[in-house]
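Taken from Swiss-Prot as is:
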type: BINDING; residues: N72, N101, 129-131, 142-149, 357-359; note: ATP binding site
type: MUTAGEN; residues: K359 to R; note: No effect on enzyme activity
type: BINDING; residues: E441, D521; note: Mg(2+) 1 binding site
type: DOMAIN; residues: 695-1169; note: domain 'Topo IIA-type catalytic'
type: ACT_SITE; residues: Y785; note: active site, O-(5'-phospho-DNA)-tyrosine intermediate
Amino acid sequence: MENGNKALSIEQMYQKKSQLEHILLRPDSYIGSVEFTKELMWVYDNSQNRMVQKEISFVPGLYKIFDEILVNAADNKQRDKSMNTIKIDIDPERNMVSVWNNGQGIPVTMHKEQKMYVPTMIFGHLLTSSNYNDDEKKVTGGRNGYGAKLCNIFSTSFTVETATREYKKSFKQTWGNNMGKASDVQIKDFNGTDYTRITFSPDLAKFKMDRLDEDIVALMSRRAYDVAASSKGVSVFLNGNKLGVRNFKDYIDLHIKNTDDDSGPPIKIVHEVANERWEVACCPSDRGFQQVSFVNSIATYKGGRHVDHVVDNLIKQLLEVLKKKNKGGINIKPFQVRNHLWVFVNCLIENPTFDSQTKENMTLQQKGFGSKCTLSEKFINNMSKSGIVESVLAWAKFKAQNDIAKTGGRKSSKIKGIPKLEDANEAGGKNSIKCTLILTEGDSAKSLAVSGLGVIGRDLYGVFPLRGKLLNVREANFKQLSENAEINNLCKIIGLQYKKKYLTEDDLKTLRYGKVMIMTDQDQDGSHIKGLLINFIHTNWPELLRLPFLEEFITPIVKATKKNEELSFYSLPEFEEWKNDTANHHTYNIKYYKGLGTSTSKEAKEYFQDMDRHRILFKYDGSVDDESIVMAFSKKHIESRKVWLTNHMDEVKRRKELGLPERYLYTKGTKSITYADFINLELVLFSNADNERSIPSLVDGLKPGQRKVMFTCFKRNDKREVKVAQLSGSVAEMSAYHHGEVSLQMTIVNLAQNFVGANNINLLEPRGQFGTRLSGGKDCASARYIFTIMSPLTRLIYHPLDDPLLDYQVDDGQKIEPLWYLPIIPMVLVNGAEGIGTGWSTKISNYNPREIMKNLRKMINGQEPSVMHPWYKNFLGRMEYVSDGRYIQTGNIQILSGNRLEISELPVGVWTQNYKENVLEPLSNGTEKVKGIISEYREYHTDTTVRFVISFAPGEFERIHAEEGGFYRVFKLTTTLSTNQMHAFDQNNCLRRFPTAIDILKEYYKLRREYYARRRDFLVGQLTAQADRLSDQARFILEKCEKKLVVENKQRKAMCDELLKRGYRPDPVKEWQRRIKMEDAEQADEEDEEEEEAAPSVSSKAKKEKEVDPEKAFKKLTDVKKFDYLLGMSMWMLTEEKKNELLKQRDTKLSELESLRKKTPEMLWLDDLDALESKLNEVEEKERAEEQGINLKTAKALKGQKSASAKGRKVKSMGGGAGAGDVFPDPDGEPVEFKITEEIIKKMAAAAKVAQAAKEPKKPKEPKEPKVKKEPKGKQIKAEPDASGDEVDEFDAMVEGGSKTSPKAKKAVVKKEPGEKKPRQKKENGGGLKQSKIDFSKAKAKKSDDDVEEVTPRAERPGRRQASKKIDYSSLFSDEEEDGGNVGSDDDGNASDDDSPKRPAKRGREDESSGGAKKKAPPKKRRAVIESDDDDIEIDEDDDDDSDFNC
């Protein structure tokens, strides 16, 4: 052939080898490589007495032949459980290895078919094995019939010794020359203990070695430890020394020792013997995924499906833990958790398969394992506490920071893909530091700015509109930041880079814009947007605020014009000062600018022409600025924010008392302001307004949006029902509402809702589908299709006679709603309230209006009021007072025949549909962890009643019934309620905490009594003036008819003088009105009046008359006008009929006046209470009659259907009076009583104590009320409603207690609270609707009222703080635990007029309702857990987060 090579013959080219020759020729197919390999391996280090991982050089083939012998020895343990010893001797000097084990020996007998001894056959002949029967399930390492023969083949000497007592013989034979030669068999009699020994000398030449070096000996030694760990009950000796590894746990410790750092805590190992075939351990890994695993004593270095089986199960459960703790919102994937695990697995697998003879990777499918590894809940819990969760989250945070850094901007002359950006021509170029980016509040403001660019040019100025309020990035997580398009766009437009510091002006040159100018409305929400932008920059680039980088552009909020004179005012206090100093201010035309959109393009150009006046620089003034920004926006500074707001309210009150003007920022000479001044003088106004929107007034129980609705309804005084959509438009018009009408519609709907858990007294009547307890009001119809009208009770509560006494506000010259109305009972207790503002939140339960009236009568009579408990109209469950303002509430359960259960009431705030989906469905269908216990459940409820009839799977009824409190626990029908979070604004507009409902009642009583005195005085004056007027008119007519008085053909002055001479008075009614105005004006000077946001808010009459002196104004009236009430009468008045009518009217007024003078203010109040209670009885009686009438018709109709269907076919029934269509509870049912044990009370107190400590670590706790003695049951219950439209039905906090069946149904009761003397008796007049209460935490969303934004339609309302989340059913109590009321959750989304219970409003500007940053999902609540011997008590603890600044 070519190159002179001799051609090979056919015989030389195609050869046949024996199997022995093939093994020696191609060893890598059988034992792996025979070349030296460098790998990172675990080896045993004698000097350190532990496993070390290091790079060693070894021959895999040599290692494998040793391992085959060792695994054979370990396999013997599976054949003979009495085996307990393995002895391994490694002699590098003699190149000899020996493995000895006791236990059953190899049969020393002749094989009848092969005609040789069994040991000779299995060690000296290929393809022989005891593992060929696949029908036999074995958990040994041998499988293919090579094993020990391979060791024989690659050895120069291979000796087998075995002895068996069964055959009474011992065997010995030696092979040499790579199994090519065999010595004669030596057979001896034997009567000792069975054993087997293999001794071999590896053929080092085959492995290109000359001796057994240190690395291979270390690796072999490690395998000795492996076998000691993976072979239970076997002692392993190495070179005569017994190894100190007693079990798998000891073996793991040898590895962990190597990773412990003396300077830090030791690594926590979590170990578990899952079952007899699986033993698992795990710990955190900082080197990526690591595993040490064994299958039937075989070391699987590369892992395999047995490892995947364990790891996948572990990761799945750890991900659930991570989801709860992953506040960063990062999407953590399974492989990312895997990278933080170090797993140890020792398992026995039936007939395992591997990807090669080297057996490094187990490939058998999981279904063939013969067993499963199920990790216990304890193992998962311990793993979650081992540091693995923290490691994964820390890595996720680190990765998120790197990912966020990549999203930053860079300097470039042109950027694309950002809609609505008007980029400066020089942005990103050489003159970029001279460029200014104008950030506007919405598109309308952008139009204004673009108009201004016509004056200043577009080379150095760019404009970008914001879509609402920016995200509060200070506590934002990765997901929020990465998905927030607006923040990413800002970084790109400005060129900001995360993690970069901007310290000098040279650093500013790296940006696309050298300045940012904020241009927002001059209202409180505009201030909030400025603050959020400042916070955004301060959080990421605090050094940037120290440079002249940030500016604001201010515009007038009021303009006063007169002829050619135009005055601009940039704050309302400045405008008020000007009015006080300008006598002729009323001659000016006043125009209020509610937003930038009010200004015209011409005005925009005027603003930009006077840039020096309108541009204000933010100036850094040291650490006080940093501290102020952090205080305003950090979640950790809630208490500081409370102090900040309290100081602001005190300062406003003090300045009022001293007659000082309000402080304001923007004077005529203002060129710059500090960040601290902005926070303390401007942003504080938004925070205070946010509280006013979110927290009701103690006086009338209303929030501003609700008050605007009621003002409009009173003003319209409709006699016919009006469509809700039309009413909302009317509210916006009449009450100067400046935001979208959708939130008003929601407010109207919620004022009219009357299902269980909503209002105890609905002020508006629902005409149409306003929502039901089926879905908590979310099932209401569109505002276009439903109608409403004032309830007949409303004007009895908010009495028209009080209207003249109220202080009405003025907005843009328009008289709008008063600061507060003055109901005759405290409506804040009747209908309760919930809201989350800045620094504070409130939760006031509903109380029984009849109890409230009863207590008011007691107080009027000088007695102390009785303790009141929460009460919810038409709620049939029960509630018991425990201690410290906490109640335990339950639904109703009855046992029916046939071991069936009936649920006839749910906790307040638990809606029927949600309960079915979240509780009954899982109990019926089962979950991943728990099998279903219900075989069937049937529904018989309506929109107002609840009835589920439940059948159980075999044995489940008895099991649950035998458990104390079992039914209530399983069906999640018991929760707790706290009344320790009651905040409200008092009559002076100061935010206060009220420890109990009685404190609210007493505070209300003082004010209401004072105003009854004012009402009496007012009415006395009014009736006196009216009587005087009628008397003069009647006398005038008589004297005129009798010719005593002649007015014809006289001059006006002479005529008026004649009237005065004859004792006629100038118009008594006008004179009385003038006196009232003068008194109001004087009082306004002397007393501390309430503050107002937009215009003077003390009495409008007082303020206006203060500006125009009523005394002077009256004197200016001509005499004729003063006597117009006489001289202006028509000729018809001179008739006898009219004369008699006037006299009758006069006598009636005098009679009314006499009657009024005989009454005290207290008597007037009692009359009003009697009238209200009478009407309340009438209304509720009518409601009951209508409901019973409907139910009766329904029952009759369904009974007829049932009879008709029964004639034709057999109707399947669950028996025992639970017929189809029966909406009423079964009268034969046996009620299940819930028993509150001392243990439950102690657990509640302990859990509440921990929760309080977690919330307020530095604040002293409120004093606890004395313990309550248990009283006999039978009293009327009170319960708290959950009139939530968008509740999250949290069944994750349930009371575990005792329950037992009682022989009779018991009335709902409330346990006595300290101080109550007598049990309250149920009134016959309807006051005693059977009551109880359940509060599913977060389920009840009481009136959340805000005036600043528009809410999305009801269908899917985004939750601000508690967005819908997966319900956890594991805990014991669901209690807000809001002791001290210092939850302080500020919610930025809380700016809507939607007063639906716990339905947070969506934050957004009216004209940009579709924009804005995405809302953060309600953060999950922390849990305070008290560990006990029995169970854990868990209480949901409000996360003190300032949502107000966490958009």
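Placed from the backbone N, Cα and C atoms, the Cβ positions cover glycine too.
Structure with Swiss-Prot features highlighted.
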residue : record                                                : DSSP (3 states)
N72     : ATP binding site                                      : helix
S129    : ATP binding site                                      : coil
G147    : ATP binding site                                      : helix
T358    : ATP binding site                                      : coil
E441    : Mg(2+) 1 binding site                                 : strand
D521    : Mg(2+) 1 binding site                                 : coil
Y785    : active site, O-(5'-phospho-DNA)-tyrosine intermediate : coil
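Confidence across the domain 'Topo IIA-type catalytic' (695-1169), taken as the mean pLDDT and rounded to a whole number, stands at 85. The two recorded residues E441 (Mg(2+) 1 binding site) and K359 (mutagenesis position) have their Cα atoms spaced 68 Å from each other.
The recorded positions recorded for this entry are S129, G147, D521, Y785, and the Cα of G147 lies nearest to that of K359 (mutagenesis position). Of the listed recorded positions, namely S129, G147, K149, T358, Y785, the sparsest CB environment within 10 A is found at Y785. Annotated pair S129 (ATP binding site) and D521 (Mg(2+) 1 binding site), C-alpha to C-alpha distance, rounded: 89 Å. Looking at G147 (ATP binding site) and Y785 (active site, O-(5'-phospho-DNA)-tyrosine intermediate), their Cα atoms lie 84 Å from each other.
In the structure shown, the C-beta of K359 has more C-beta neighbours within 10 angstroms than that of any other entry among the recorded positions K359, D521. For E441 (Mg(2+) 1 binding site), the Cβ neighbour count at a 10 Å cut-off comes to 28, with all displayed protein chains included. K149 (ATP binding site) sits 89 Å from Y785 (active site, O-(5'-phospho-DNA)-tyrosine intermediate), counting Cα to Cα. Neighbour density for N72 (ATP binding site): within 10 A of its CB lie 22 other CB atoms from the protein chains shown. Across the structure, T358 (ATP binding site) and Y785 (active site, O-(5'-phospho-DNA)-tyrosine intermediate) are spaced 77 Å apart at their Cα atoms. Comparing N72 (ATP binding site) with D521 (Mg(2+) 1 binding site), their Cα atoms are 84 Å apart once rounded.
Separating the Cα atoms of Y785 (active site, O-(5'-phospho-DNA)-tyrosine intermediate) and D521 (Mg(2+) 1 binding site) is a whole-number distance of 35 Å.
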